[in-house]
Amino acid sequence: MGPLQREGRPALGDANVAPGSSPGGVWHQPQPPKDSAFHPMGWSLPKEKGLILCLWNKFCRWFHRRESWAQSRDEQNLLQQKRIWESPLLLAAKENNVQALIKLLKFEGCEVHQKGAMGETALHIAALYDNLEAAMVLMEAAPELVFEPMTSELYEGQTALHIAVINQNVNLVRALLARGASVSARATGSVFHYRPHNLIYYGEHPLSFAACVGSEEIVRLLIEHGADIRAQDSLGNTVLHILILQPNKTFACQMYNLLLSYDGGDHLKSLELVPNNQGLTPFKLAGVEGNIVMFQHLMQKRKHIQWTYGPLTSTLYDLTEIDSSGDDQSLLELIVTTKKREARQILDQTPVKELVSLKWKRYGRPYFCVLGAIYVLYIICFTMCCVYRPLKPRITNRTNPRDNTLLQQKLLQEAYVTPKDDLRLVGELVSIVGAVIILLVEIPDIFRLGVTRFFGQTILGGPFHVIIVTYAFMVLVTMVMRLTNSDGEVVPMSFALVLGWCNVMYFARGFQMLGPFTIMIQKMIFGDLMRFCWLMAVVILGFASAFYIIFQTEDPDELGHFYDYPMALFSTFELFLTIIDGPANYDVDLPFMYSITYAAFAIIATLLMLNLLIAMMGDTHWRVAHERDELWRAQVVATTVMLERKLPRCLWPRSGICGREYGLGDRWFLRVEDRQDLNRQRIRRYAQAFQQQDDLYSEDLEKDSGEKLEMARPFGAYLSFPTPSVSRSTSRSSTNWDRLRQGALRKDLQGIINRGLEDGEGWEYQI
């Protein structure tokens, strides 16, 4: 027993001694009382305090979850390197030291299956550092390492094949596949999840890894060895879904085509129609994510060119998954309900733009105008019913000199007697029926979209949905109070009037001039004004308390604005909004601190905070003004989808052409005539001429590099250019002509060559 070992307790090295006992006898750990919680420091706590401590610990863990996750990830990476340096086998695999590996593997005490801090084997490390020779030695000595996955929470399930694929080590991939590596292994660690703090999302299978890094050779190898192109990860995403989410759009389109070339066999459904867990196909996911490149690439597969007549082209576009008719989760509805701004750019793409324009002009705008007119008549009817509500002279005597009430509400038996009352009753019934219809229309959408999405989406008119639902409830509350002869019906009636008339602004979205302004008002109220109210509340609370303390010892008859604390708060609020001036009686002596406090309040409230609010609103106006066309298109789509969903099919026929009548199957199509600019064809011819000149120019440079540039460029045989002038206009024209030439020769700007014509000073080249 060591000198520091407590008597009666086992030493730390006594592995055969059971916990709670000692070699010389039995030692029992003291048990806490049944009605208390045991603290780790050794004393007992009451059960209630133990529960509070447990809840506090859970709250702390929840609050620091993200920071602790990042810190844990950093610590594990450092521990991984430390573990590699401590293990000769892992270090030899990292440094590709084949001789050391052979010696270690021949040693009987060497554990070939030893793992590092991440649960990785030596083969994982060799694959991570692209050490093919070391990996071959390890696979020869222990072939079962090929099937070993990593076991840490971060990289759980990752095999050496995953690492070789993502590093695009083709030779190592071939070696692993030759030794039976599983092509269906799934990497399910937290690093591979689709989360904001993860930099990459490549799915879980080796095939999706290969497709995302753009290795065509590895993709073919994996498919030839039995990789399932229809495999889905934990989110239900196939490899096509995962390609949609990649930032590199160019090779994503190439991999998309390559994978589709392997789709076929006995499957009845195309790989492009396989949905994920959210019910989104790759095409819909491209629209929701705002991936314009992939969306246009997929639309090229869906279009059928009928004929071309000079600059005119007639094209049939397949409306499957785009049109909201007959699809509960169409692309149009997904775009207007998503929170990503990039998705709204899809609304300006063909054929979505043409489909929305057709629906809006043919059905949406007329029905929306009729609906707006009906609502205005309805709210006028409700207003008249409120204005002429049943009142009678007051019967009771006044008991308070401040009470100036002359009329009071009639009882239910007295409210409907005269012909005027009957006319008002008709209007009240119309108001109640309208409120019930509003709730029947709005409540199903709340359950379908969810409360957060339905009331929080500005494009869907979220705040207006809150207004109209609250209005309907206020009307029903007013009805209940009228039927029960309850006093105070003026409260819900007043709220209903304000909310009902404010909802008229919702119908401004039907006009391009007024629609964006409704969004501007929403953003100012729920963005700028809400933040400003927090600052205003702090300032008012501070200065109201100061004013109350200053006038606390004064005569309230002389200085009545601050005689109690609630009145001080209200008076300070009026001062803040400059409704009243300094509410002080200057005929008497005022406290010295009043002048100082009021001067500071005037500077902070009037000069600083009100101008801050104006600046914030101006910034919001500037941002919304730059998006007004895009926002209005989104409003039109949201309104069109809403009307199409609510109206019966007989009032809203399906748009487009049914393919069944023309031998195109059961799909619906939209015919679009497009006129191509002939200047593009001219620019292409110029581009070809310039390309030939560049080839000749490069050949001349190789023959004689000592000649001058003007002598080496044989432009005269092809194009004649004006002699450069020193004037500003000629110099500018020459500069833009050179930009045109450079833009025409770039491979990645075909079709958008005119972007090269923009001048730095805002001048545009005219063709």
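Each position is counted from 1, following the chain as shown.
Placed from the backbone N, Cα and C atoms, the Cβ positions cover glycine too.
Here the original residues are kept at every noted site.
Worth saying up front: this structure is predicted, and the values here are computed from it rather than measured.
Here is what Swiss-Prot records for this protein:
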- ASP581: Ca(2+) binding site (BINDING)
- TYR201 to Phe: Prevents up-regulation of the channel by phosphorylation; when associated with F-202 (MUTAGEN)
- TYR202 to Phe: Prevents up-regulation of the channel by phosphorylation; when associated with F-201 (MUTAGEN)
- LEU535 to Gln: Alters subunit assembly via domain swapping and reduces channel activity (MUTAGEN)
Report summary line: Across every protein chain in view, the count of C-beta atoms other than its own within 10 A of the C-beta of TYR202 (mutagenesis position) is 25
Query raised in the report: Sequence gap of 6 or more, C-beta under 8 Å: which same-chain residues meet both conditions with respect to TYR201 (mutagenesis position)?
Result: PHE192, HIS193, TYR194, ILE242, LEU245
Query raised in the report: Could you give the Cα-Cα distance between the residue listed as 'Ca(2+) binding site' and TYR202 (mutagenesis position), in whole Å?
Result: 65
Report task. Please work out which residue of LEU535, ASP581 has the most C-beta neighbours within 10 angstroms of its C-beta, and give that one of the recorded positions. Result -> LEU535
**Report entry** Between LEU535 (mutagenesis position) and TYR202 (mutagenesis position), the C-alpha gap once rounded to whole angstrom
**Finding:** 45
Query raised in the report: DSSP three-state call for LEU535 (mutagenesis position): helix, strand or coil?
Result: helix
